[in-house]
Amino acid sequence: MQTVIFGRSGCPYCVRAKDLAEKLSNERDDFQYQYVDIRAEGITKEDLQQKAGKPVETVPQIFVDQQHIGGYTDFAAWVKENLDA
């Protein structure tokens, strides 16, 4: 599964999401992730809203296999429910 984390520097929840994704990628052969710094890439809130298909107010915004999961708390819950990590 391919996970994309849209975040920014200085965001503690972005760091947590990246750390969890790194842990999963080290433990599982079927998990890969990409971290995208929205400031460095010039991605706007409107761009994220369009990709998510709904309003977004915070980062990180996380997608698994192109499905919008939400922020860090949503991602951690998704991992617990789907991957037992």
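Cβ from N, Cα, C; glycine included.
Sequence annotations record features per position, and here Swiss-Prot assigns domain 'Glutaredoxin' to 1-85 based on sequence analysis. The DSSP breakdown of the domain 'Glutaredoxin' (1-85), given as helix, strand and coil counts, is 40 helix, 20 strand, 25 coil.
Over all protein chains present, the Cβ of G10 (mutagenesis position) has 8 other Cβ atoms lying within 10 Å. Quoting Swiss-Prot on the mutagenesis of G10 to A: No defect in AMPylation by YdiU.
For the mutagenesis of C11 to A, Swiss-Prot gives this note: Abolishes AMPylation by YdiU. The structure shown keeps the original residue. Around C11 (mutagenesis position), the same-chain residues at least 6 positions away in sequence with a Cβ under 8 Å from its Cβ are V59, P60.
The number of other Cβ atoms within 10 Å of the Cβ belonging to P12 (mutagenesis position), over all protein chains shown, comes to 8. Among the mutagenesis entries in Swiss-Prot is P12 to A, noted as: Abolishes AMPylation by YdiU.
With a cut-off of 8 Å between CB atoms and residues at least 6 apart in sequence, the same chain places G7, T58, V59, P60, G71, Y72, T73 near Y13 (mutagenesis position), listed in sequence order. Under its mutagenesis entries, Swiss-Prot includes Y13 to F, S or T with the note: Abolishes AMPylation by YdiU.
Same-chain residues at least 6 positions away in sequence with a Cβ under 8 Å from that of C14 (mutagenesis position) are, in sequence order, I5, G7, R8, V59, P60, Y72. Record note (Swiss-Prot), mutagenesis C14 to A: Partially abolishes AMPylation by YdiU. The unchanged residue is displayed.
What Swiss-Prot notes for the published mutagenesis of V15 to A is this: Partially abolishes AMPylation by YdiU. The number of other Cβ atoms within 10 Å of the Cβ belonging to V15 (mutagenesis position), over all protein chains shown, comes to 14.
Using a 10 Å radius centred on the Cβ of R16 (mutagenesis position) and all shown protein chains, the other Cβ atoms total 17. According to Swiss-Prot, the mutagenesis experiment R16 to A carries the annotation: Partially abolishes AMPylation by YdiU.
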Cα-to-Cα gap, G10 (mutagenesis position) vs R16 (mutagenesis position), nearest whole Å:
11
